[in-house]
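Swiss-Prot annotations:
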type	residues	note
BINDING	D92, D94, N96, Q98, D103	Ca(2+) binding site
BINDING	R279, W286, D287, N323, R332, S333, Q334, E399, R448, G451	substrate binding site
VARIANT	T394 to A	In strain: Guyane 11
ACT_SITE	D453	active site, proton donor/acceptor
ACT_SITE	E657	active site, proton donor/acceptor
Amino acid sequence: MSEAPQARRVGSVDDHSVYDDAKTYYTSEERHNNSRSGPRQRTYSQNSLLGQMERLGLKEPFRRGSHDESNHNRRFLIQVDPTLESLKSQEDTDGNMQITIEDNGPKVLTLRTAGSNGHNRFDIRGTYMLSNLLQELTLAQEYGRKQVILDEARLNENPVNRLSRLIRDHFWDALTRRIDASSIEVAAKDPKDWTDDPRPRIYVPKGAPEQLEYYKKLAADKPDIRLDVVELPETITPEYVVGINKAPGLLAVDMEETVDPKTGERVMSGRPFVVPGGRFNELYGWDSYMESLGLLVNDKVYLAKSMVLNFCFCIKHYGKILNATRSYYLCRSQPPFLTDMALRVYDKIRHEPDATEFLRTAILAAIKEYHSVWVAEPRLDPVTGLSRYRPEGTGVPPETEADHFLHILEPYYKKHNMTFKEFVEAYNFGRIREPELDKYFLHDRAVRESGHDTSYRLEGVCADLATVDLNTLLFKYETDIARTIRNVFGDKLVIPAEYCVGSLQPGQVETSAIWDRRSKRRKLAIDKYLWNEEAGMYFDYDTAKRQQCNYESCTTFWALWAGVASPKQAAIMVTRALPKFEAYGGLLSGTEESRGQIGLDRPNRQWDYPYGWAPQQMLAWTGLYRYSFTEEAERLAYKWLFMITKAFSDFNGVVVEKYDVTRPVDPHRVDAEYGNQGLGFKGVAKEGFGWVNASYIYGLQIINAHMRRALGTLTPYDTFIKALEDNRNRALSEMV
C-alpha cells in the first residue's frame, strides 16, 4: 500500500497555508487585509462603482481592468455577498444552492485579482472551479466576512487533494460528538424521533452512578435545554424497551476525567465518537469500525481509541455493542468488528504506557460479547454450530418513518377495525396477537441487526440465516483473540468477574489453544454449510429449511478479509465470483440475477443491485490484499475512488452514504426506500458520510502512486489501463 498522501502546502500571504481549514483561513484578519496591494478604501470604491455600473446595465471600459494572464500564486479580491449572489443567479440555474454539471449557466465568472488591487481580471471557468467558489464564499459568509482575498489554488485544487483535505480537516470534526455539557444539544438531536415532544433525553445504565450524577447536574444547570435524565433498570427486557418507545433518548456511553484548561479543575468529559451523518446522529456499531479505518490513516488515533472504549462500556452495561446508542436499539446489535478495531488502534499506540491495558479491556469485552450475544440463544444454531442475526424484541421498530410499515399493517388494522396508530399501540403491548406479524418483525429486526437493511437476500428469512458475513466475522474474533492471547498476554488471559457470562468463572484462564479450536470448528462448519465449490463463492445457510441459499452476495468476500478461505478457495473466488460483482464504480452488493425483477409491487432495496457500499469495498480490498491479489484490489479501489471523485467534482462536492455503481454520470442518485444521506446541503457539504469518508482515505492507501496521479486528472479506469498498456507496448517495441 502506498503512503498516505499529504496535502501540498503552498506559502501564501503572511506565510499562511493556502490549504488551511476554513475556520483558520476565513477568520484571519491579516490574511484578508489587502495592505500589500494598496489602500483598502480604493478597492472598496472601485468595486462599489463597478456594482453601480452593472446594475445600470453599463459596461466598464476595458482599460480600467485588463485580464490577468499571470498564473503564479494568483489571489482574488472578492466582495463576498454581491459576488455570491451574482454567482448563484448566473450559474445555479435550477436554484438548489449547488452548481453542478446539470446547471445551464455560462460556466464562467470574472473575478478581480488581489495583486493588481482589483484592476486586473481573471475568468473562473468550469463547473468544478465555480462550485468550489460557491463553497468557499458560502463558508466565508458564514464566518462573517464581507471581503476576502481568496487563493486561486483553493478553486482549482486537485480534486483528490481537496476531498482528502476536507475529510481530514472538516468532515471528521463535523461528525464528532461528545455526550457532555460541551455539545449535548447537538448529540441528543434525533431526526428519527417521531414523537410529539422530541426533547433531549439520556438513559443512564444502573452501574454508572457518576454519569447519572453528571447528567442530573447538567439538566439542573441548563434548564433551557429540557434534558430528561432517566436511570435504566438492572435488567432490560424487550417489554421494557417497548414501554419507553414513546420517550426515546440517547444511551450514555463512556466518560473520562479531564482537566479544564481554564480552571485547572478535574471534570468529567464524554469520550468522543464519530456519527455516520444525516439522520444517523449517534454512535453506530459497524459504521464506527469502518470510520476508524479512515481515522487511523488521518492520525486521529485518540478518536478511534475512544470509540473502542465506548464499545467496551456498551458491552459492560448494555450487554452488547448496540445497533446504535438510542433507547430503541437496546435489544439489537450489529456486525461485530471490535477485535480488529482494537488491534488496529493498539498498533498505533503500543508505545504508550496504557496500551496493553487498553487492549486487555477490549479483548475481555469482545470475549464477553462473543459468549453472551453471538454463541448463545437465540442467535446460535445448535445444529450447525453457526450463528445468526436474531435479536430479541417485540412490536414495530419505532425508528422508521411513521408510514414505513403501512402496507404491511394495513390488512391487520382493518381486520381489527382500528386505525393504524391504534393497532400499532395494541400490537406493541400485546393486547392483540398476530403470529404471522410476529414472524415478520422477527426477521425485520434481524435484517436491521445485520446492518444490511434492506435486501431481498434477507427479507422474510434473516433470523433463520447463518450468514456468510456474521460467521466470517466470528471466525475473525476467534483468530484475533487467539493470536492476541498468545502474542501479547503470554498465552494466559485471566477473566475478571465483571466479564464472566455463561460458563465463564471469575479467575478462569483463557489460552490461545481454546480459541484456536473454536476457529477451526467454525471453519469446518463454514466450509460444510456456506462454501459452494461449483459457484466459487460462499452462500448463506437457511437453518430452518436446512439448505444453502442461492442469493449471490458481495459478503462472500468477507471470507477473504477474515482469512477463513483457503488459498485455493480464494483463487476460485477471484476467478468465478469477482466478475459477477465488479461494475463501473466498484463492487455491487449483489448480482442483478439474484435480486430479480423490480416493479411497482417489488421496489428496489438499497443493499441489492445496482448499489455499492463502502464497507463491502473496504473489506474486499483488504481481503484481496491479504491473499496477494494486489492488482484486483487496486483496480476495485480505483474504480470506487474514481466514482466518488467524479461525483464530488461534478456535483458541488457531494459525498453520500451509498452509490449506484452502474451509473457513470450521477452515481449518487439512488432510487431506493431510504433515499440517500448527504444530499440535502446548501452551498457547501460539511460532513460527507462517515464510512464513505473513510473508504476514500483508506482507498488512497490501496492504489499505487501512478493511479493516484491518474485519479487526480479524473481518468476513468479503462482509459488509465489502456494508456499503461500502450506505454508498455511502445517500450517493448523500442527494445526490439
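Cβ atoms here come from the backbone N, Cα and C positions, even for glycine.
On a predicted model such as this, the values are computed, not experimentally measured, just so you know.
Rounded to a whole value, the Cα-Cα separation of E657 (active site, proton donor/acceptor) and R332 (substrate binding site) is 22 Å. Less than 8 angstroms from the CB of T394 (variant position) sit P238, E239, V242, N428, G430, F441, each of them six or more residues away in the same chain. In the shown protein chains, 19 other C-beta atoms lie within 10 A of the C-beta of D103 (Ca(2+) binding site). There are 24 other CB atoms within 10 A of the CB of Q98 (Ca(2+) binding site), with all protein chains counted. Separating the Cα atoms of R448 (substrate binding site) and D92 (Ca(2+) binding site) is a whole-number distance of 39 Å. T394 (variant position) falls within neither a helix nor a strand when secondary structure is assigned with DSSP, and so counts as coil. Looking at D287 (substrate binding site) and D94 (Ca(2+) binding site), their Cα atoms lie 34 Å from each other. R279 (substrate binding site) and D92 (Ca(2+) binding site) have their C-alpha atoms 26 Å apart, to the nearest angstrom.
In three-state terms derived from DSSP, Q98 (Ca(2+) binding site) belongs to neither a helical nor a strand segment and is classed as coil. One way to see the shell of the Ca(2+) site is to take the Cβ centroid of D92, D94, N96, Q98, D103; the remaining same-chain residues with a Cβ within 8 Å of it are E91, T93, G95, M97, I99, T100, E102, N652. The highest number of surrounding Cβ atoms within 10 Å, among the binding-site residues R279, R332, is found at R332. For the pair N96 (Ca(2+) binding site) and D453 (active site, proton donor/acceptor), the Cα-Cα distance reads 30 Å.
In this record, substrate is bound by R279, W286, D287, N323, R332, S333, Q334, E399, R448, G451; the longest C-alpha to C-alpha distance in that set is 19 Å. If you take the Cα of R332 (substrate binding site) and the Cα of D453 (active site, proton donor/acceptor), they are about 13 angstrom apart, rounded to a whole number. Each of the binding-site residues N96, Q334 was scored by other CB atoms within 10 A of its CB, and the lowest score goes to N96. D453 (active site, proton donor/acceptor) is 33 Å away from D94 (Ca(2+) binding site) when you measure Cα to Cα. Calculated from their C-alpha atoms, the gap between Q334 (substrate binding site) and Q98 (Ca(2+) binding site) amounts to 35 Å.
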